[in-house]
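Each remark here refers to the structure printed beneath this line.
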Amino acid sequence: MNVPVEKNSSFSKELQQTLRSRHLLRTELSFSDEMIEWHIKNGYITAENSISINKRRYRCNRCGQTDQRYFSFYHSSGKNKLYCRSCVMMGRVSEEVPLYSWKEENESNWKSIKLTWDGKLSSGQQKAANVLIEAISKKEELLIWAVCGAGKTEMLFPGIESALNQGLRVCIATPRTDVVLELAPRLKAAFQGADISALYGGSDDKGRLSPLMISTTHQLLRYKDAIDVMIIDEVDAFPYSADQTLQFAVQKARKKNSTLVYLSATPPKELKRKALNGQLHSVRIPARHHRKPLPEPRFVWCGNWKKKLNRNKIPPAVKRWIEFHVKEGRPVFLFVPSVSILEKAAACFKGVHCRTASVHAEDKHRKEKVQQFRDGQLDLLITTTILERGVTVPKVQTGVLGAESSIFTESALVQIAGRTGRHKEYADGDVIYFHFGKTKSMLDARKHIKEMNELAAKVECTD
């Protein structure tokens, strides 16, 4: 329903709430043309060209796309009109359609917020929390480089509490919807009574502006100059690491004078280089919250595993390893390089006496299968790299079939190894890279984990 403008009125608070710190198309605004024009004329709203054209070079002002291959034309009202294909899934941006924003500075008006989490941080977590609070006060960039299972979410809590009570808006941005769904209930439990929104495609909160936001990086395309403290979780994860439009979305959604925090167990080389050279403020947490060393991966040669799978056979070394752990009541993750190999492996395991399922990115029942695995209803879960992050299962043992495959980068292998040993009661466990020839990525991943364990022992972060 279009909301009309009242004669002789001041600005519309409803329109202000809709547009403040946002970057929206006309189709996303349920207000009359008269109202919008009045607010533009009186200086409350800016209407910015959606696409900038300079010497026949195009730039999308919503997603920042400048690659000319992403621009095309559609026919409307007898004309060919330019539009951006890069962000079209969020509503079509074209040369004749403006992006609207509210011009006034967004002032916070929420009540003081108290952390309701009653856990205790480890010394390493507390160190990171203190550095984060300092970075927020100084509006700095910060890298929190913490191993898988270090309790990265919990170490953010004191900094989030401090920021919210200064009237600063905080956003945790992550490349994956799965992570938003996992983090949202934890943050709502830790900050009971706070207004928290979870933003992802299809969410009820989509487009909301709240003091604490957990968002996919895609959803940030709808915001502009909104965030005081931007925390990028899994900065090295796909698709954020490979998509410049998502990196642009983060920068556009931040206020000009704001804090930017990178959170990762496996930071990209450029961030790592800057941190080690002192060009980027950083804090390194080399141990898990339970103070036990990271399980170090072992390499196990399994021959021509592809040939065996094509003959509907499981490599004997892999089969023996899985059967041993299943017999002992320990669940097993088996990572494979592709969906086609996953399907072959799943078919082969039908003849093995264990409760088995397989998952990949397009699996409609992925969420249910992962929950069954967590609940102990499955013995073996075969998966692609879609589950390399964010899944915690007690007592789980982790194997990689075809660890020499190019999909298994150093970062991916470190993340996969991080599935094992996350619980205090089950802090050790097996991590096996089954291979048909070692690769540099395999060696680098093992070296990475060994170095973290050595550093943790040196600074007395492990028992």
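Quick reminder: no glycine exception, Cβ is built from N, Cα and C everywhere.
Annotated Zn(2+) binding site per Swiss-Prot: C60, C63, C84, C87, in sequence order. Close to C87 (Zn(2+) binding site) in the fold, though at least 6 residues off in sequence, lie C60, R62, C63, Q65, V93, L221, T245, each with a CB less than 8 Å from its CB. The secondary structure of C87 (Zn(2+) binding site), as reduced to three states from DSSP, is coil rather than helix or strand.
Secondary structure at T153 (ATP binding site), as computed by DSSP, is helix. Look at Swiss-Prot and you will find A146, V147, C148, G149, A150, G151, K152, T153 tagged as ATP binding site, backed by sequence analysis.
Residues or ranges marked as domain 'Helicase ATP-binding' in Swiss-Prot: 133-285.
Counting residues of the domain 'Helicase C-terminal' (317-463) by DSSP class, helix then strand then coil, yields 63 helix, 24 strand, 60 coil. Marked as domain 'Helicase C-terminal' by Swiss-Prot on the basis of sequence analysis: 317-463.
Experimental mutagenesis at this site is recorded by Swiss-Prot as C60 to S, annotated: 10-fold decrease in transformation efficiency.
C63 to S appears in Swiss-Prot as a published mutagenesis result, with the remark: 10-fold decrease in transformation efficiency. C63 (mutagenesis position): 23 other CB atoms within 10 A of its CB, across all protein chains.
Neighbour list (C84 (mutagenesis position), Cβ cut-off 8 Å, at least 6 residues apart, same chain): S50, I51, Y58, C60, R62, C63, Q65, Y70, F71, R92, V93, S94. Here Swiss-Prot notes a mutagenesis experiment, C84 to S, with the remark: 10-fold decrease in transformation efficiency.
For the mutagenesis result G151 to N, the note given in Swiss-Prot is 100-fold decrease in transformation efficiency. The Cβ of G151 (mutagenesis position) lies under 8 Å from the Cβ of L121, S122, Q125, R288, H289, each of which sits 6+ residues away along the same chain.
K152 (mutagenesis position) has a Cβ environment of 21 other Cβ atoms inside 10 Å. According to Swiss-Prot, the experimentally introduced change K152 to N is described as follows: Partially complements a deletion, ComFA accumulates normally, 6% transformation efficiency, takes up DNA poorly. 100-fold decrease in transformation efficiency.
Annotation of the published mutagenesis K152 to E in Swiss-Prot: Does not complement a deletion, ComFA accumulates normally, 0.6% transformation efficiency, takes up DNA very poorly. 100-fold decrease in transformation efficiency; the original residue is retained in the structure shown.
K152 to A appears in Swiss-Prot as a mutagenesis experiment; the accompanying note says: 100-fold decrease in transformation efficiency.
Quoted from Swiss-Prot, the note on mutagenesis experiment E234 to Q is: 100-fold decrease in transformation efficiency. According to DSSP, E234 (mutagenesis position) is assigned to coil rather than to any helix or strand.
Here the residue is the original one, while Swiss-Prot reports the published mutagenesis S264 to A with the comment Wild-type transformation efficiency. Taking a C-beta cut-off of under 8 Å and a sequence gap of six or more, S264 (mutagenesis position) has these contacts in its own chain: L143, I144, W145, A146, E234, V235, D236, L271.
Taking the Cβ of A146 (ATP binding site) as centre and 10 Å as the limit, one finds 24 other Cβ atoms among all the protein chains shown. Counted within 10 Å of its Cβ, the other Cβ atoms near E234 (mutagenesis position) come to 23, all protein chains included. When Cβ atoms from all protein chains are considered, those within 10 Å of G149 (ATP binding site) total 21, not counting its own.
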